[in-house]
Amino acid sequence: MDSQPVDVDNIIDRLLEVRGSKPGQQVDLEENEIRYLCSKARSIFIKQPILLELEAPIKICGDIHGQYYDLLRLFEYGGFPPESNYLFLGDYVDRGKQSLETICLLLAYKIKYPENFFILRGNHECASINRIYGFYDECKRRYNIKLWKTFTDCFNCLPIAAIIDEKIFCMHGGLSPDLNSMEQIRRVMRPTDIPDVGLLCDLLWSDPDKDIVGWSENDRGVSFTFGPDVVNRFLQKQDMELICRAHQVVEDGYEFFSKRQLVTLFSAPNYCGEFDNAGAMMSVDESLLCSFQILKPAQKSLPRQAGGRKKK
């Protein structure tokens, strides 16, 4: 699959050429280049742990959903790799118009900076979901169905969760009633699809709910919701300080829950053109102080800095 030599630097340059262009301009890579990105990134994901152990300083981003020009804005504010270390929390494809550019740039950066750039799996990095919500159709329209299957093979090897400096637990969705020790995550074998129930499903699908105690059924029809008591117990047991997750649109791009023990990040401003939400990126410094950079939904706005919370 990697027979023809492919220049990742050249791919990144071409993907970044549209900076400053009118949003929506496409970058059409060669099919063999995209296949190379999938194959090479997949081999890196498999070599690295399914539960990443990362160090601050790092910038964390939530859902992107094919909003490629907003991804470029995030990098403009946070610094293009390798200027900053990054962790993305999943949901790169579907819903937005440019899932292909979005995932290709992220995979290219993963290949170029494997120890400084990390992407987790979201519930949309799953064939049964992105078959329905736009990515399959985009692949079919711009390339072919076989390429969509190549992406599926790559997504099936993405890491599931990350821990930053042993204190900040990151995933796309949330906690699971089945999760008692980190070893359970480490034991999950890849490649794997996302099952309909169980630990892996919950980590990518569950949601916090301030109005409940314990666990409850989820309106999504998948996984569960969990109350502040669940968050508090989990952090105490694991000797951690914060859960950082994505998966839900929040008006300001970030939203705290359970006395600031959990934060939801969402990084696609003006989501789908239907929500008037901001997008946010969380910067974690060496002392684990968290601060937020906000992408306003209005097009030509500057980021505003929001104060964070000091961690021990």
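Quick reminder: no glycine exception, Cβ is built from N, Cα and C everywhere.
Unsubstituted: the structure retains its original residues.
Listed in sequence order, the residues of the same chain lying 6 or more apart from D91 (Mn(2+) 1 binding site) and placing their CB within less than 8 Å of its CB are G62, D63, I64, H65, G122, N123, H124, E125, H172, A246, H247. Residues annotated as Mn(2+) 1 binding site in Swiss-Prot, with similarity to another entry given as evidence: D63, H65, D91.
Taken residue by residue with DSSP, R73 (mutagenesis position) is part of a helix. Within the same chain, the residues at least 6 positions away from R73 (mutagenesis position) whose Cβ sits under 8 Å from its Cβ are L295, listed in sequence order. Here Swiss-Prot notes a mutagenesis experiment, R73 to C, with the remark: In GLC7-1; decreased glycogen accumulation.
Residues annotated as Mn(2+) 2 binding site in Swiss-Prot, with similarity to another entry given as evidence: D91, N123, H172, H247.
In the three-state DSSP reading, H124 (active site, proton donor) counts as coil. If you look up Swiss-Prot, you'll see H124 marked as active site, proton donor, on the strength of similarity to another entry.
Cβ atoms within 8 Å of the centroid of the Cβ atoms of D63, H65, D91 (the Mn(2+) 1 site) belong to the same-chain residues G62, I64, G66, G90, Y92, V93, D94, R95, G96, G122, H124, A246, F266, S267, A268, site residues excluded.
The Cβ centroid of D91, N123, H172, H247 marks the Mn(2+) 2 site; residues of that chain outside this set whose Cβ lies within 8 Å of it are D63, L89, G90, G122, H124, G173, L204, W205, A246, given in sequence order. The secondary structure of D63 (Mn(2+) 1 binding site), as reduced to three states from DSSP, is extended strand.
Cβ neighbours within 10 Å of N123 (Mn(2+) 2 binding site), excluding its own Cβ and spanning all shown chains: 24. For H65 (Mn(2+) 1 binding site), other Cβ atoms within 10 Å of its Cβ number 28.
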